[in-house]
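Undergrad: Under its mutagenesis entries, Swiss-Prot includes Gly427 to Arg with the note: In allele gon-2(dx22); gonadless phenotype. Record note (Swiss-Prot), mutagenesis Ser603 to Asn: In allele gon-2(dx58); gonadless phenotype. The unchanged residue is displayed. Experimental mutagenesis at this site is recorded by Swiss-Prot as Cys656 to Tyr, annotated: In allele gon-2(q362); gonadless phenotype. Listed in Swiss-Prot is the mutagenesis experiment Glu955 to Lys, annotated as follows: In allele gon-2(q388); gonadless phenotype. Quoting Swiss-Prot on the mutagenesis of Ser1566 to Phe: In allele gon-2(dx87); gonadless phenotype.
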Amino acid sequence: MMSDDMLDENDENFACQDVDEIIIYVPEFAGYREVNIDTAVSVCPTPIQQARRESSCRNLEMRRRFEKLRREKKEEKKLLADDEKDFDEDDDVFEDGEGLQMRTFQPNASIRDENGSMPSLLPRTAPIKKTRKHRRRRSGSFTGGVYPRKGHRNRSLLGHAIPPPNVHSADWRDMLAITDNKDDKLMKTLGVTRYLQSKGGDQVPPTSTTTGGAGGDGNAVPTTSQAQAQTFNSGRQTTGMSSGDRLNEDVSATANSAQLVLPTPLFNQMRFTESNMSLNRHNWVRETFTRRECSRFIASSRDLHKCGCGRTRDAHRNIPELTSEFLRQKRSVAALEQQRSISNVNDDINTQNMYTKRGANEKWSLRKHTVSLATNAFGQVEFQGGPHPYKAQYVRVNFDTEPAYIMSLFEHVWQISPPRLIITVHGGTSNFDLQPKLARVFRKGLLKAASTTGAWIITSGCDTGVVKHVAAALEGAQSAQRNKIVCIGIAPWGLLKKREDFIGQDKTVPYYPSSSKGRFTGLNNRHSYFLLVDNGTVGRYGAEVILRKRLEMYISQKQKIFGGTRSVPVVCVVLEGGSCTIRSVLDYVTNVPRVPVVVCDGSGRAADLLAFAHQNVTEDGLLPDDIRRQVLLLVETTFGCSEAAAHRLLHELTVCAQHKNLLTIFRLGEQGEHDVDHAILTALLKGQNLSAADQLALALAWNRVDIARSDVFAMGHEWPQAALHNAMMEALIHDRVDFVRLLLEQGINMQKFLTISRLDELYNTDKGPPNTLFYIVRDVVRVRQGYRFKLPDIGLVIEKLMGNSYQCSYTTSEFRDKYKQRMKRVKHAQKKAMGVFSSRPSRTGSGIASRQSTEGMGGVGGGSSVAGVFGNSFGNQDPPLDPHVNRSALSGSRALSNHILWRSAFRGNFPANPMRPPNLGDSRDCGSEFDEELSLTSASDGSQTEPDFRYPYSELMIWAVLTKRQDMAMCMWQHGEEAMAKALVACRLYKSLATEAAEDYLEVEICEELKKYAEEFRILSLELLDHCYHVDDAQTLQLLTYELSNWSNETCLALAVIVNNKHFLAHPCCQILLADLWHGGLRMRTHSNIKVVLGLICPPFIQMLEFKTREELLNQPQTAAEHQNDMNYSSSSSSSSSSSSSSSSSDSSSFEDDDDENNAHNHDQKRTRKTSQGSAQSLNITSLFHSRRRKAKKNEKCDRETDASACEAGNRQIQNGGLTAEYGTFGESNGVSPPPPYMRANSRSRYNNRSDMSKTSSVIFGSDPNLSKLQKSNITSTDRPNPMEQFQGTRKIKMRRRFYEFYSAPISTFWSWTISFILFITFFTYTLLVKTPPRPTVIEYILIAYVAAFGLEQVRKIIMSDAKPFYEKIRTYVCSFWNCVTILAIIFYIVGFFMRCFGSVAYGRVILACDSVLWTMKLLDYMSVHPKLGPYVTMAGKMIQNMSYIIVMLVVTLLSFGLARQSITYPDETWHWILVRNIFLKPYFMLYGEVYADEIDTCGDEAWDQHLENGGPVILGNGTTGLSCVPGYWIPPLLMTFFLLIANILLMSMLIAIFNHIFDATDEMSQQIWLFQRYKQVMEYESTPFLPPPLTPLYHGVLILQFVRTRLSCSKSQERNPMFDFSLKLFLDNDQIEKLHDFEEDCMEDLARQKLNEKNTSNEQRILRADIRTDQILNRLIDLQAKESMGRDVINDVESRLASVEKAQNEILECVRALLNQNNAPTAIGRCFSPSPDPLVETANGTPGPLLLKLPGTDPILEEKDHDSGENSNSLPPGRIRRNRTATICGGYVSEERNMMLLSPKPSDVSGIPQQRLMSVTSMDPLPLPLAKLSTMSIRRRHEEYTSITDSIAIRHPERRIRNNRSNSSEHDESAVDSEGGGNVTSSPRKRSTRDLRMTPSSQVEESTSRDQIFEIDHPEHEEDEAQADCELTDVITEEEDEEEDDEEDDSHERHHIHPRRKSSRQNRQPSHTLETDLSEGEEVDPLDVLKMKELPIIHQILNEEEQAGAPHSTPVIASPSSSRADLTSQKCSDV
């Protein structure tokens, strides 16, 4: 150990942050030397090392190690010098000897120094270990050495070491080193020790250390053996190490761990209460996150007053303060470490060198000269400048902050919901403009992608470049939608403007917009959260890059969707961008895990280059050579970089393009209606190589059904059943209605899917909207700790909500037993599976178990270890909740706003609470994981052969209604059977839920929302009924009356009554049915009441009435008791019958023939509204006198002639255990459907009694083979009857049956009871009017008998009601007002009669007199049956109900006035009850006008009367006068005035107004109300016996006997007693029910189609479509305006370029003149340069005159000569002319006026002859022009919707032309023919269009044209520059033109391969075409092409003149394409 006296006080000891490194000075003989702590551990050993080396010689060991360190340090300094040299050369190489060792030293490597000798450097373990560690870099690199950067000697830097172009290389190197060291040291802190593998085998650790997590939850870090395996698997093994090296490495690891700051536990807000929650959040942020500050001023080499960190010297004045803060932080950490017994920290650290300069040559380093301190900037920023400030959260963090802490900050401190997708946007950092349409599409797509998927958008956060376009997308969203979108900005702290304003803890910073000029930038105001990343520098990029990468990689690897096992996907979106963007894309596509990238083509720069490279890269991953050259030049031009940098960028582009599966190019308009959002999501699906199930899961998590429909299910995969079931479960839980519909379209079997466990799980999920289910469950069952919803409890809730004695199937004993068995099996399977999945915790809502990560312990950056050690905030655990929610949950508040959160708050280990909501527990495991296993087990055991639920859609609809999922409930209503019943039940449930919500005083909108949902289902039920009625009325009547076994055995008609759906029951279909039921077997059209009364009075009159036929009576609903009796009687009668089979066969054959004819007749008829013989008018209601129909003998034989076959078949069916049915109700036997009713009634014999009819109608046709043929016809009562049935319909019933049908009709029962009641009232009135004798008379006994019988009937109704509990029976009975009146009347009469008999007669008489009021009111009950009186009775009842509120107010007013009046007027009274009467008596009568004028003011009246009598003055209050004046006598008259104003005028007027309103409202609905009440009347008198009181007890006695017999005969286990079911139903078998369901489903489809058509043709939809089309037209006009503006700019630019070209041409002409004058050119040549107005001038010696250019508008004489010259050379093939039909928006326009010249700005002379201009000699190369203009203006459009910078690149396909979605870029091959070899074909950058311009020389030149040669000039070196054309083409070539071009290419190719001399001669004879000829055909010529072609005639003219002058002239030289401008000029000069 080094002592303090060994160090000098002047020595500088520097200590940087512990996490990075510690540098100390070690004395060595004459001085000190600086070493790293990794190599100085032997000098400063830890206590462990000290104990191991006590016996050794310390001094000797120290000296030996110092010698070794000296040699190593010497070599390191040498290498450092080389590294610094490389760094100065801008080569990014890591320094050796620092924390990150990038150099690899192999033990056997041959490393020699400069002299060739072996250095003394020995292999060291620590550097080797670190080098291996950093080879396994998992992020920030493109692995595999795709583009290695060469380092020093044997070192090479991979992609992760290469900094982005805008990041300082040293900063990048240091930041990577710091982050890597921090990850490594965290592993050591967590107890992970490296045991390196030796040559002989693995080194086994002596002990196994386990470190527990700080969260206290028992999660432990893997043991060292596990860490060892992970270390070996990660590729960090080190071989060839000695034991001493291992020891040093272990000691070094221990020393490093001693200096490590232990990570702060993840924030868990459940640990804190509400009072200190905010404070603890702030403390946690301050303790967890750090900032980085510069600790020493080291002057920069460029500016001595500025530090290497970028700040000035004055900004470093706070270094002493930072030092103190740093020391305080270290001491606190040391104390913490000492408490944890990790190691001791040396606090005696000299920090004076933190702000002093060590040496003159020292360079500033981020690792050495920065320290990490606690963050001092976090809070809220308010962006000003808008209508209201936008608020955002921000925090300043260090660049090496762990992503786990950041995620904890997001989810728990800032309360951000976990992401389901990460969209990271990259692009240009400087401002740029997008094309208008592309900008609109990008904004719309990004907003849709973020809002629909729950994504997080991550940007740089700076208010420049691509971030502005992201902000524009968010601006288009609504405020509510924008608040849900999470946009996170990761911005560099050092580049932030006014960053000093952000410094403060929990500070609110007002932020005002500022200019974006300068190096620093501001924050964008559309972001919600900001991470201000700090690396200690100012004005530099790079800090945010590292943190952003680490955060994105952490999310993609460790963050899970919905807490399951699927990681959150990350996608990159590229918009424009520079070289840094290309580097980022390269990292994304080459890192692990891969990140898909979406590139927006047409946005500019990097995006366009990436899109072009992706499209044109070949299969071998390279670009074609010709395209590569053009792209290389375009890269140089676009980015303004050097050639080497351009090559590097091009290589990176190529590498990116090789990953085609990861790159998705979005091209506007290419994919139809698909926008950017579709491209983003499809890129994720195709870029991650996911299975179909995983793709479906992602689409489901994003809630993008369009992606699933177009990209997942469109591939034709064979989907396993389990995958579809899991997806359906997820869709149901998360309320994904569209996905449910999509999965149903894929053919999922819902009966197999929906099991008891899954339904139980659905009720217990905590996802979905808030609902009131828990509150209602708490009312019906006792809720305890850890309660979970159970299906039997849900059944109780349904029964409570439905009311009216509704019985749910969940509460039956059969279902309860089944539920218990299933739950036991689930628990058993779960326990059994725990042995296999013990390491997998339970899931909470994702449907997939969460598995613990088995990856290596990579530190906090890895994520899994942090979740296991420091808390459960990540992975599969639910996030903690806000304390407000917990408090509301504990207090039992019934507020609904946080109901779901309330239930979720109790899912963890929280204190017990008696009001605790349900806990999910392991429900997901039970439901979705073990269902298949349970089904297999059940199938193997044979215990389950049918699905758990017959109608799964009905069960799911109830679940959706109870959990308030309206869209899901609507979806389930549209699917499945019994749609009408489902709509009615949903309406009732919603109404009851709304009532419960109103009673609980929940939010008003919740109640109103539930009422709205109920109204929607009510309307749907009515629409469905109306549609079915118009399709087929007969089947609709059956739908209303058949028994619904799944809905408490009710009917749709009964459900409508329960729902109180007045409009439903008022429908004509229901009224027809009720009218038929009311009349029973009677057929009466007019005066039915009079006829029935006459029949009751005179029974013989019954025979004169009209009745229904026998067949019509068979098709009527019946009660359950009648149905049971019919089956029993039919069984007994059929068993005693016998007949021959021959007659049966004959009868059956005849029936079959008739049926076949009937079916053939009806087969082709369309479905219309049919009116069959079994319509509603033929239905009948039977009474409760069951025995009256069942008096036939049981042993009566069947008629042999008619019913032999029926009896025989019935006997066989009874023997097989079958059942029978009657009246349209058939039993089910072996799945064979019985025949229709009319066949059962077919008989040729006459029935002598009704037992014959009953026998025949109740026989079942089941087993006879002849009858089975009849059953195949499937004819029901709704089909058109055959002729036999029509013949049978005329048969009438017998006399005895007439009496029975008359007395059993409800109308007859009603009149019998009414007449009886009238007689009772008459006798009762008589007894009250006469004197009451002491003894009761006969009339009184009759009356008491009547009342007693009436009371017994009421008791029977109560007992036989459907409700099971007795109190429920009483409650149901009392709900009726008339029942209450009846009970009170009966009780008072019995009390009064007994008082009259056994007590005081007078008092008894009084009681009876009062009771007469109630009996008289009972008359209104009978009157309500009348269609006119009934509505008025309803109105009166409603008025009385509403009048009660006014009466209460009136009583208060009476009391206030009456009490004051009584007390003042009569002050001396003693107490008596009459005083209370006086308070109300007279004031009440004052309301009706009786004001008691004499008693108003008695004192004043007497004084006035005395005044009138005596004539004296008016004296008041004088005692001598004897006046009765009391104190305050004047007050009562004053009070009475106000009383009459309020009571008599105000309240009475209000009461009258209310009555008027009630009358008006009721009058409108009076008919509906009466029709609704009519059902109750029909059902009441149907269940009432015909015998009225006092004869009713006779019926009761018979009923008791039947009940006893039924109980004795029925089994004890039978729950349903048919005697208590009086509802009228049709009992159908399964086949008939299936037919009804088919009919209902067909009507549902027709109704849905009709509603869809109505919606599409509605005015709203038309207006919407018109609005959309108007927007499209407006956007198109905007695009056209933009194109027009762009065209103007291009034209202006072309004009300016032409002016510059003309200027250059004049200069060239001057040069040519000078050259010719120097060479003593002939006089003719000299005359050439003097422009002459005469174009045809010859010299005296015959030499040609000036060479002229023939342009449009020149002299017609020349045109004729040119024409003649062209005719002479017709034999030669014409030149290739390419005519592109293009629409240009830029320059190149040529006027057609004759006096307009193309290139000369000078006007023509006075004579009108245009002036001639000489041609230029040199090529008009566009390179001298500004490159910026060329890159922006020279664009040829390949796409109709947008332009790209790559449009100027010419694409050449040698073999075939590839036509893609863009506009065709034609290739033009120009020939460069050499005099000595063949021609070679080159690719022109422009579209192939040969513009051959012909010169117009003088006459001498024309004569010698045959000797002239034409030279073609091409410049491949400047190919890319020429490619940047200045016209934008918007048309494409046609197919015909394309074929012509191909032919021309073939001809040109053949010409190019001709012999050179032959070709040369052919070229001499080749005619030249004039420019006028080309332009005359309407072709638009590019001015650059014109200028280039002008070079040819000048060269030709010069050569001719040379030849004529006798100069030696060799073979014509043809300018090669590779010739540059200098070469061409020199060649021309030499020729001259």
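Note: Cβ is positioned from N, Cα and C throughout, glycine not excepted.
Could you give the neighbours, burial and distances for every feature on this list?
TA: Secondary structure at Gly427 (mutagenesis position), as computed by DSSP, is strand. The local packing around Gly427 (mutagenesis position), expressed as other Cβ atoms within 10 Å of its Cβ over all shown chains, amounts to 29.
Taking Cβ-Cβ distances under 8 Å and a sequence separation of 6 or more, the neighbours of Ser603 (mutagenesis position) in its chain are Gly427, Leu434, Leu438, Phe442, Val574, Leu575, Glu576. Following the DSSP three-state reduction, the secondary structure of Ser603 (mutagenesis position) is coil.
Cβ-based neighbour count (10 Å, all protein chains) for Cys656 (mutagenesis position) stands at 29.
The Cβ of Glu955 (mutagenesis position) has 24 neighbouring Cβ atoms from other residues within 10 Å, across all protein chains displayed.
Using a 10 Å Cβ-Cβ cutoff, Ser1566 (mutagenesis position) registers 18 neighbours.
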Undergrad: To the nearest whole angstrom, state the Cα distance for the pair Ser1566 (mutagenesis position) and Glu955 (mutagenesis position).
TA: 36
Undergrad: Looking only at C-alpha atoms, tell me how far Glu955 (mutagenesis position) is from Cys656 (mutagenesis position), rounded to the nearest Å.
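TA: One finds 53 Å between the Cα atoms of these residues.
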